[in-house]
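J.: Just lifted these from Swiss-Prot, have a look:
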- Arg9 to Ala: Alteration of the strength of the membrane binding; when associated with A-9; A-195; A-197 and A-244 (MUTAGEN)
- Arg197 to Ala: Alteration of the strength of the membrane binding; when associated with A-9; A-17; A-195 and A-244 (MUTAGEN)
- Thr214 to Trp: Shows a marked decrease in the activity with lauric and palmitic acid (C12 and C16 fatty acid) with a simultaneous increase in the activity with caprylic acid (C8 fatty acid) (MUTAGEN)
- Arg244 to Ala: Alteration of the strength of the membrane binding; when associated with A-17; A-195; A-195 and A-197 (MUTAGEN)
- Ala302 to Trp: Does not show activity with small, medium or long acyl chains (MUTAGEN)
- Asp382 to Ala: Strong reduction of the fatty acyl-CoA ligase activity. No significant change in the total expression level, however the cytoplasmic expression is reduced (MUTAGEN)
Amino acid sequence: MKNIGWMLRQRATVSPRLQAYVEPSTDVRMTYAQMNALANRCADVLTALGIAKGDRVALLMPNSVEFCCLFYGAAKLGAVAVPINTRLAAPEVSFILSDSGSKVVIYGAPSAPVIDAIRAQADPPGTVTDWIGADSLAERLRSAAADEPAVECGGDDNLFIMYTSGTTGHPKGVVHTHESVHSAASSWASTIDVRYRDRLLLPLPMFHVAALTTVIFSAMRGVTLISMPQFDATKVWSLIVEERVCIGGAVPAILNFMRQVPEFAELDAPDFRYFITGGAPMPEALIKIYAAKNIEVVQGYALTESCGGGTLLLSEDALRKAGSAGRATMFTDVAVRGDDGVIREHGEGEVVIKSDILLKEYWNRPEATRDAFDNGWFRTGDIGEIDDEGYLYIKDRLKDMIISGGENVYPAEIESVIIGVPGVSEVAVIGLPDEKWGEIAAAIVVADQNEVSEQQIVEYCGTRLARYKLPKKVIFAEAIPRNPTGKILKTVLREQYSATVPK
């Protein structure tokens with residue numbers, strides 16, 4: 001039976017002296033043998049708190065070796081980790097604790113004010129029996145035993161519950177099992193060029209699925225994880241050189257920041273091979289900037305529900321297929337579902353995925369779980385197109401698509417054009433009701449109005465987009481509302497600006 005905690009134990013047996021986790025900012029350096037021992041002590045602490053198989057343990061912590069080992073320790077007990085975004089406000093965290101039925105909450109020092117606010121509520125989460133801060137955890141770990149837990153668990157047993165962003169209401173808890181996480185890590189490790197003793201930089205938060213899966217596949221492949229809890233573009237290149245980093249994880253926005261610092265111009269990092277990125281297509285110009293430094297870029301498309309797996313655009317195709325999310329990873333099928341409900345290998349439609357990497361269910365939401373699947377295919381809610389070579393191009397979210405005069409208009413396509421207008425710093429395109437067309441595309445733009453006007457934006461789009469795709473309305477705003485994970489709240493924008501459209 002596959003158990004993620006057991007995998008760490010096996011790596012500690014095979015490679016006991018190999019560095020597992022390095023955090024230069026705190027001078028933490030831990031081998032796989034040491035990390036496994038710490039995971040066992042974490043399991044002992046959890047057992048003393050009454051945690052048993054199936055119980056939920058909430059982790060409200062920044063990246064740290066303790067986060068990793070609490071996750072592994074819970075896995076060894078058959079308990080279920082609930083990683084929580086440290087940027088969430090008290091009411092949002094409180095909802096997750098209540099919805100997940102978490103029994104123990106372990107939190108870092110920066111989250112203490114949020115925890116205090118939750119505990120001061122008139123009706124705090126009733127299932128929580130213990131609130132463990134960083135100091136209390138450290139004290140308990142000092143006296144904990146490092147023996148391997150003797151618990152039979154793994155396979156289809158729940159491993160973690162991770163809550164989606166919730167742009168349209170309360171977030172849903174995505175349940176992954178030991179099996180789905182093992183499959184996702186295997187899929188990544190079998191698709192990309194990752195080698196034993198590689199050193200991988202992780203500046204992304206572990207409460208997100210891609211980073212958490214990276215932690216796990218690092219143990220699977222015998223990789224050293226270089227952690228950067230607080231991303232700093234001015235320090236990252238020196239860290240890459242000093243720690244002989246081979247691979248880095250980042251989103252396109254971070255990569256754009258990194259190339260603007262002075263250190264990038266003088267960069268000499270012979271060990272570094274490539275970045276893995278996702279969340280948005282990498283601009284072709286940025287790919288070329290990194291290629292000039294002999295740094296390749298691997299891009300991916302994934303969801304929390306697919307445990308960070310889905311498609312990958314390997315570096316050899318980065319320019320030839322610029323704008324694509326790549327092809328399906330190993331052990332994964334990706335297709336499109338047409339309006340007629342037929343699943344097709346090529347063409348345009350809703351992106352669907354079939355694989356062992358998929359979620360088991362949405363926590364306590366059987367109807368949402370049923371609606372998410374079509375004969376084993378997970379419906380992503382994204383609109384995409386798969387070309388004749390099997391490369392996926394994401395068009396937009398299904399729920400955000402605008403139907404104007406009978407034509408499908410994809411906001412993401414318009415946004416990708418408007419962001420190229422000099423002076424524009426942010427943009428969100430939404431559909432607003434229109435008596436003539438049914439809906440029109442409206443662009444909410446954050447820009448310096450001394451540099452750019454509505455007419456300039458429309459004219460710029462007119463040379464790059466079909467006429468029916470042009471924004472019929474441009475609204476300048478000081479800011480665009482986002483949720484704590486940075487996703488634009490288009491429901492808020494639609495509510496805010498619908499009243500401005502003449503009837």
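These residue numbers are counts, starting from 1, taken along the chain as shown.
Cβ atoms are placed via backbone N, Cα and C, with glycine included.
For all the noted positions, this structure keeps the original residue and models no substitution.
Worth saying up front: this structure is predicted, and the values here are computed from it rather than measured.
Can you walk me through where each of these features ends up in the structure?
T.: The Cβ of Arg9 (mutagenesis position) lies under 8 Å from the Cβ of Asn36, Lys76, Glu148, each on the same chain and at least six residues away in sequence. For the recorded site, Arg9 (mutagenesis position), the DSSP three-state label reads helix.
Cβ contacts within 10 Å of Arg197 (mutagenesis position), excluding its own Cβ and spanning all protein chains shown: 12.
In sequence order, Trp188, Leu200, Leu202, Leu204, Leu225, Gly249, Gly308 are the residues near Thr214 (mutagenesis position), counting only same-chain partners six or more apart with C-beta under 8 A.
For Arg244 (mutagenesis position), other Cβ atoms within 10 Å of its Cβ number 14.
Counting every protein chain shown, the Cβ of Ala302 (mutagenesis position) has 25 other Cβ atoms within 10 Å.
Cβ environment of Asp382 (mutagenesis position): Glu350, Val351, Ile394, Lys395, Asp396, Arg397, Leu398 lie under 8 Å away, each six or more residues apart in the same chain.
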J.: Please report how many Å separate the Cα atom of Arg197 (mutagenesis position) from that of Arg244 (mutagenesis position), as a whole number.
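T.: Just about 11 Å between their Cα atoms.
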J.: In angstrom units, rounded to an integer, how far apart are the Cα atoms of Arg244 (mutagenesis position) and Ala302 (mutagenesis position)?
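T.: Rounded to a whole number, the Cα-Cα distance is 28 Å.
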